[in-house]
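A.B. asks: So Swiss-Prot lists these for the protein:
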type	residues	note
MUTAGEN	S122 to A	Abolishes activity
ACT_SITE	S122	active site, nucleophile
MUTAGEN	D239 to A	Abolishes activity
ACT_SITE	D239	active site, charge relay system
MUTAGEN	D243 to A	Slightly reduces activity
MUTAGEN	H269 to A	Abolishes activity
ACT_SITE	H269	active site, charge relay system
MUTAGEN	H272 to A	Reduces activity
MUTAGEN	H284 to A	Slightly reduces activity
MUTAGEN	H292 to A	Slightly reduces activity
Amino acid sequence: MPEASSPRRTPQNVPYQDLPHLVNADGQYLFCRYWKPSGTPKALIFVSHGAGEHCGRYDELAHMLKGLDMLVFAHDHVGHGQSEGERMVVSDFQVFVRDVLQHVDTIQKDYPDVPIFLLGHSMGGAISILVAAERPTYFSGMVLISPLVLANPESASTLKVLAAKLLNFVLPNMTLGRIDSSVLSRNKSEVDLYNSDPLVCRAGLKVCFGIQLLNAVARVERAMPRLTLPFLLLQGSADRLCDSKGAYLLMESSRSQDKTLKMYEGAYHVLHRELPEVTNSVLHEVNSWVSHRIAAAGAGCPP
């Protein structure tokens, strides 16, 4: 058999023909997940995961949203999870944004009159913000959990940023260091789950990817004044990956009239996988906020 006729396989060597997937504009195969309600969905919501992880880590959130009669859909971004691409490498951050819009358009064709929402965590929060900014009146609302708005000041000092930009020209694949999983959550069992997840990339942040994250922060800063959609913003005060000051900046800079910030004192980065009292509160806040916005979108009036 010629090699060209061999089925495309995931990085884990599973044929894509056996899995839900889409093919992006670059011809790369992206693994998809769908959580569909039993009846006709009242709304659609795309879930955008963070750097180094995959959309399967949002199963609990997705099932909760599915219980609201939402069709929840997601994919592993290029270079992540079961999608193609060198691990945690992307030619341009816009690729992530473009792929989300492609997936959104594909699903929307089947449900043309159903309101659509975005949910994003960390890097996925930055992606969601940029997606929403590209289509200012398209989405009915957005949920952001610890979004990447400002980089951590410890890792993104002026000197370190300059050094990274210089290194990107000569050693783009040099590893800057791994994500310290202990700063993700105060819940040790959740940290252990992260550390043992075979689909999580723990190879370390390459210079070229770090530069794309810095580019994303700059783009988010420019995009914030264009945001007019309703959004819920959940942030931990002790987040050492995405500076909590970014949450206040987003609240101040966006033009949205319907915007809510809930700050969790002492909480770390992954609020939906934090100590039980935090995670339960996050699920409750998301459930309540989304329920009200679905009703408002269906009635064609503000909440």
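Sequential numbering from 1, following the chain as shown.
Positions of Cβ are set from backbone N, Cα and C atoms, glycine also.
Map these features onto the structure and tell me what's around them.
C.D. replies: Around the Cβ of S122 (mutagenesis position), a 10 Å sphere holds 25 further Cβ atoms from the protein chains shown. DSSP assigns S122 (mutagenesis position) to coil in the three-state reduction, placing it in neither a helix nor a strand.
Neighbours of D239 (mutagenesis position), defined as other CB atoms within 10 A of its CB across all chains, total 23.
For D243 (mutagenesis position), the count of additional Cβ atoms within 10 Å of its Cβ stands at 21 [all protein chains shown].
Under 8 Å, Cβ to Cβ, and six or more positions away along its own chain, H269 (mutagenesis position) finds S122, S146, V183, L184, S185, G236, D239, R240, L241, C242.
Cβ neighbours of H272 (mutagenesis position) (same chain, under 8 Å, six or more residues apart in sequence): Y58, E60, L61, H121, I145, T279, V282, L283.
Within the same chain, no residue at least 6 positions away from H284 (mutagenesis position) has a Cβ under 8 Å from its Cβ. The secondary structure of H284 (mutagenesis position), as reduced to three states from DSSP, is helical.
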A.B. asks: Measuring Cα to Cα, tell me the gap between H292 (mutagenesis position) and D243 (mutagenesis position) in whole angstrom.
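C.D. replies: About 29 Å separates the two Cα atoms.
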A.B. asks: Neighbour count, 10 Å Cβ-Cβ cut-off, for H292 (mutagenesis position): what number do you get?
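C.D. replies: By my count, 14.
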A.B. asks: Name the secondary structure element type, per DSSP in three states, that contains H272 (mutagenesis position).
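C.D. replies: Note: H272 (mutagenesis position) is helical by DSSP.
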